[in-house]
Amino acid sequence: MAPPAKRARRGLVPPGYKYLGPGNSLDQGEPTNPSDAAAKEHDEAYAAYLRSGKNPYLYFSPADQRFIDQTKDAKDWGGKIGHYFFRAKKAIAPVLTDTPDHPSTSRPTKPTKRSKPPPHIFINLAKKKKAGAGQVKRDNLAPMSDGAVQPDGGQPAVRNERATGSGNGSGGGGGGGSGGVGISTGTFNNQTEFKFLENGWVEITANSSRLVHLNMPESENYRRVVVNNMDKTAVNGNMALDDIHAQIVTPWSLVDANAWGVWFNPGDWQLIVNTMSELHLVSFEQEIFNVVLKTVSESATQPPTKVYNNDLTASLMVALDSNNTMPFTPAAMRSETLGFYPWKPTIPTPWRYYFQWDRTLIPSHTGTSGTPTNIYHGTDPDDVQFYTIENSVPVHLLRTGDEFATGTFFFDCKPCRLTHTWQTNRALGLPPFLNSLPQSEGATNFGDIGVQQDKRRGVTQMGNTNYITEATIMRPAEVGYSAPYYSFEASTQGPFKTPIAAGRGGAQTDENQAADGNPRYAFGRQHGQKTTTTGETPERFTYIAHQDTGRYPEGDWIQNINFNLPVTNDNVLLPTDPIGGKTGINYTNIFNTYGPLTALNNVPPVYPNGQIWDKEFDTDLKPRLHVNAPFVCQNNCPGQLFVKVAPNLTNEYDPDASANMSRIVTYSDFWWKGKLVFKAKLRASHTWNPIQQMSINVDNQFNYVPSNIGGMKIVYEKSQLAPRKLY
């Protein structure tokens, strides 16, 4: 008889928690809430202390401080009690200092003291301040500066470190100073870590770092800009060329890491799609550090010479919209996220958002008589919504050497499958019984059902006939749906192409065959285009999903009632039959079969250009799927991160003289890093046969390595090669 399974030690853990309390083991499963997750991290740190020969129970440690920071905004009673317990411990217990032989549970160890900066950096500064700047101490083991959970409305952490005579100059809130000049303030990490857990689960931690370059904005003003290309749509039949809209152009830039290529390299993605069956999005955190601000001046000589100087008093403005107050503007749909190459500097995209603008465009064709109805009406006063970051989101001011961390955001999303389905309606349920089986091998030897079609047993919905065939037998539901691909709907702000789930259609050049709806991506050098390509034309690819609706629209037909066998010409509507006497207009162009019986999978991850997560719509009736991203955040999503070089004015500034400020040309370089955590399920093999996996041939291998002058590209990879049954 097998010995009984050992139960995990519970310890003194209150109800509703797994790790919040002393004496429990570290294998209790997933934490129940953010406070419990902080407690688990705290327990792991304590275990590391004990292994190194230190007793954390008698001292106040950095792990205790991290727990205090992570639970400062806790809403649950256990988190509040734990928070105040360790605050009390902080007041009475001696301090325990982390050392390099004491590993953190969240990030690699680093020296706890920084070396002094080179003296020449502070020559000018020393004239104004006392000499002998002390070393700045820092807790390098704290995850993402403070590891604080970012709740709704939570405040990020800002650390301003000063190299002054006071020694340790760290503090919260905005501010400036010469701080960390010449001092390393972080790590550059682009590794993907795979931690294999129990029961076939894998924790995937994707680290990403980039050098970000930010110029000062062209203007410090918010501007309402209208795009008008009515000259294009004034020609009959050119409705799809419509670009008219209004947008608010802001002086801010958006740091957007919401694309697969920001986090995974091609080798990582190959490992994930070949070995795992589903992905769960767990948490996200990001940080800005090693801020550098410089001014640019130009000499009056010929030719002019540009001079670049560090400006220790200029500021970088940073704002985190943790409450999602501002319009949500994911940049992947415009291919404007952070770049995909870790060794290349990247830029944040200028932030702008749509403004309400009414537009009327009546459909026309080349044979239409008269001028098309082509009107833009302007903004309805009832719908005006003008957002500014300065009065909606807390803004932090960073100077050279300062840091900013968002804390940790925990996702609430449904998982994403990494397998595709092959079963369509014709492959659901029990196949018909065969009275005759083949007696020899060969493709020309078939089985035979044997029973006459009008004498078979089963269920149909035909009503007017007793014929039971593979075409007429009733299936449990409808797998996928047909949708008109080239369908444009009119809204009060103009026409738009209706999004559909990708299907398996026919040739896109045949008017009688529906296109498949697979997304087509256009992108530049930061996002996978061959870096030696010249000209302005972006590179493109069409992502042909394995997981589709299994449809074949050119084979559709509709039969008349009463149902007749065989069907005659006046009892059937074929894809090639015109509707309303219009040549080229048939029911596959306008027919939508989506309904309450429709079964459909989520959209696949598109590596590297696809969006990862999307925001849930603030509507009462919400869409079941989003076509841009496989993960849809419930209730809230990570706050957008905005940056801007603060105005660096000259003595000639006069607010009444001009709309343009008199500014010193200033730019910033800073380092950005983030951590995106997934949970994945290892794929088990349930079939005898091997399956197709993500691989490349010899010729394609050279797409992933640089040429002799550094030219390279990123080729998109499939994400759902492994098949699975759905019924």
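Note that Cβ sites are derived from N, Cα and C of the backbone, with glycine treated the same way.
The shown structure was predicted, so the numbers you read here are calculated from the model rather than taken from an experiment.
Asn323 (Mg(2+) binding site) counts 14 other C-beta atoms within 10 Å of its own C-beta, drawing on all protein chains shown. Per Swiss-Prot, the feature Mg(2+) binding site maps to Asn323.
Just so you know, the Cβ of Ile244 (variant position) picks up 19 other Cβ atoms within 10 Å once every protein chain is counted. Record note (Swiss-Prot), natural variant Ile244 to Thr: In strain: Y1. The unchanged residue is displayed.
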Ile244 (variant position) sits from Asn323 (Mg(2+) binding site) (Cα to Cα, rounded, in Å) at a distance of 31
